[in-house]
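The mutagenesis experiment Pro40 to Ser is recorded by Swiss-Prot, whose note states: In secY100; temperature-sensitive. For the mutagenesis experiment Phe67 to Cys, the note given by Swiss-Prot reads: In prlA3; altered signal sequence interaction, transient channel opening and closing in presence of oxidant; massive ion flux when cross-linked to SecE C-120 mutation. Annotation of the published mutagenesis Gly167 to Glu in Swiss-Prot: In secY100; temperature-sensitive; the original residue is retained in the structure shown. Record note (Swiss-Prot), mutagenesis Gly240 to Asp: In secY24; temperature-sensitive at 42 degrees Celsius, impairs interaction with SecE even at 30 degrees in vitro. The unchanged residue is displayed. Record note (Swiss-Prot) on the mutagenesis of Ser282 to Arg: In prlA401; altered signal sequence interaction, transient transmembrane channels open. Where Swiss-Prot documents Phe286 to Tyr as a mutagenesis experiment, the accompanying text is: In prlA4-1; altered signal sequence interaction. For the mutagenesis result Pro287 to Leu, the note given in Swiss-Prot is In secY161; altered signal sequence interaction. What Swiss-Prot notes for the published mutagenesis of Ile290 to Thr is this: In secY121; altered signal sequence interaction. In Swiss-Prot, a published mutagenesis experiment is listed as Arg357 to His, annotated In secY39; cold-sensitive. What Swiss-Prot notes for the published mutagenesis of Ala363 to Ser is this: In secY40; cold-sensitive. Ile408 to Asn appears in Swiss-Prot as a mutagenesis experiment; the accompanying note says: In prlA4-2; altered signal sequence interaction.
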Amino acid sequence: MAKQPGLDFQSAKGGLGELKRRLLFVIGALIVFRIGSFIPIPGIDAAVLAKLLEQQRGTIIEMFNMFSGGALSRASIFALGIMPYISASIIIQLLTVVHPTLAEIKKEGESGRRKISQYTRYGTLVLAIFQSIGIATGLPNMPGMQGLVINPGFAFYFTAVVSLVTGTMFLMWLGEQITERGIGNGISIIIFAGIVAGLPPAIAHTIEQARQGDLHFLVLLLVAVLVFAVTFFVVFVERGQRRIVVNYAKRQQGRRVYAAQSTHLPLKVNMAGVIPAIFASSIILFPATIASWFGGGTGWNWLTTISLYLQPGQPLYVLLYASAIIFFCFFYTALVFNPRETADNLKKSGAFVPGIRPGEQTAKYIDKVMTRLTLVGALYITFICLIPEFMRDAMKVPFYFGGTSLLIVVVVIMDFMAQVQTLMMSSQYESALKKANLKGYGR
């Protein structure tokens, strides 16, 4: 059979076409996200809200606004952001460990994964309703903010709750669509887009502070150096691996004899990625935000106290944030990596770690190595998230230059680029396979 001219080009073009479609879908989804962040909740005076957020600079409210992509400052329907979904995911994942029924469902494979996802959606709905009620009832009672809600009453409460819940559920659906039909993790990309959208105004505000003399030029230079240093360090660690040597003994399958081979099992230093930072932020933001909204009301003074203790830079905030990061590093790594399963797969394929017996001993060895790596990864994420926060608080620069936001931006970009490269390589691999098949037919 003769080789058809231009078929290789068409195969390569088809692979690039798939990549192009996925990229365009991600871009389109992010455009929708940005448009939605400008659609306001009816009945709120945006000018008064902007004044409120100006007073809340450097507090947990500004941090919440950063994660929502500025939607909170515009009283948008996306003001809750994707945080209720993340909180629900944390709760469901924890329950799959401690609840026998959910643990069994999780073991059912694809069908179990779909059920867990469905429960997460239900949890998101409940948390979104709870948080939206908190915001809707808390806004009219904010101290010194008369006129924030133009006409407080049942109509406003109902409209605000429906708008906020609908916005969160839409963002959850949009994130799932990006994961399925786009590139990368949809939820991480939405958070990334929210942070990046606020970077230009934050940079402009910082430069303006330096120009007016409110911020010393050397401090501005130090901030720039810190940002580049953190970015470099994140890239360096995220690409770091611990390679366990794996040997394949000489074996025979049918009539073919395979010679002994040596390779390695790569284990990332930070296997959990950016998830611990996002989960920890969600855990801190949820009670702190509710306390901030309700704290001004009569009889809720104890919530004001909690809100003050949970502000960025406070000892309790630092302790809880660091503890949450370390916990979620170990928890999420245990979810995505199973040493026993890895050891069993090595044993089935005839591979072994030199000096370690296959099976149980190999599983224990891999688990020990992974535990040490996870500890290093947890300390690294804690350092990245907290040290720049202290410096940011001392220099009075926006949250966008903090360690958490920089970590999320850098890691999401790296994961995105890695998936783009994977898609391109898979399209080239398919093209090579088709080419090999055509050569076989032509003989």
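Just so you know, glycine gets a Cβ as well, placed from its N, Cα and C.
Don't expect the noted substitutions in this model, because it carries the original residues.
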Where Arg357 (mutagenesis position) falls in three-state DSSP terms | coil
Distance [Cα-Cα, Å, rounded] between Ala363 (mutagenesis position) and Ile408 (mutagenesis position) | 32
What kind of secondary structure is Gly167 (mutagenesis position) part of, going by DSSP in three states?
-> helix
Going by Cα-Cα distance, pick out whichever of the mutagenesis positions Pro40, Gly167, Gly240, Arg357, Ile408 is nearest to Ser282 (mutagenesis position).
-> Ile408
Consider the mutagenesis positions Pro40, Gly240, Arg357, Ile408 and say which one has the Cα lying nearest the Cα of Gly167 (mutagenesis position).
-> Pro40
Top Cα neighbour of Pro40 (mutagenesis position) in the set of mutagenesis positions Gly240, Arg357, Ile408 | Ile408
Reduced DSSP state (H/G/I helix, E/B strand, rest coil) at Ala363 (mutagenesis position) is helix
What DSSP gives for Gly240 (mutagenesis position), in three states, is coil
Within 10 angstroms of the C-beta of Gly240 (mutagenesis position), what count of other C-beta atoms is obtained when all protein chains are considered?
-> 15
Judged by other C-beta atoms within 10 Å of its C-beta, the most isolated of the mutagenesis positions Pro40, Gly167 is Pro40
By a simple count, how many Cβ atoms lie within 10 Å of the Cβ of Ala363 (mutagenesis position), its own Cβ left out?
-> 20
Lowest local Cβ density among Ser282, Arg357, Ile408, which the record lists as mutagenesis positions, within 10 Å | Arg357
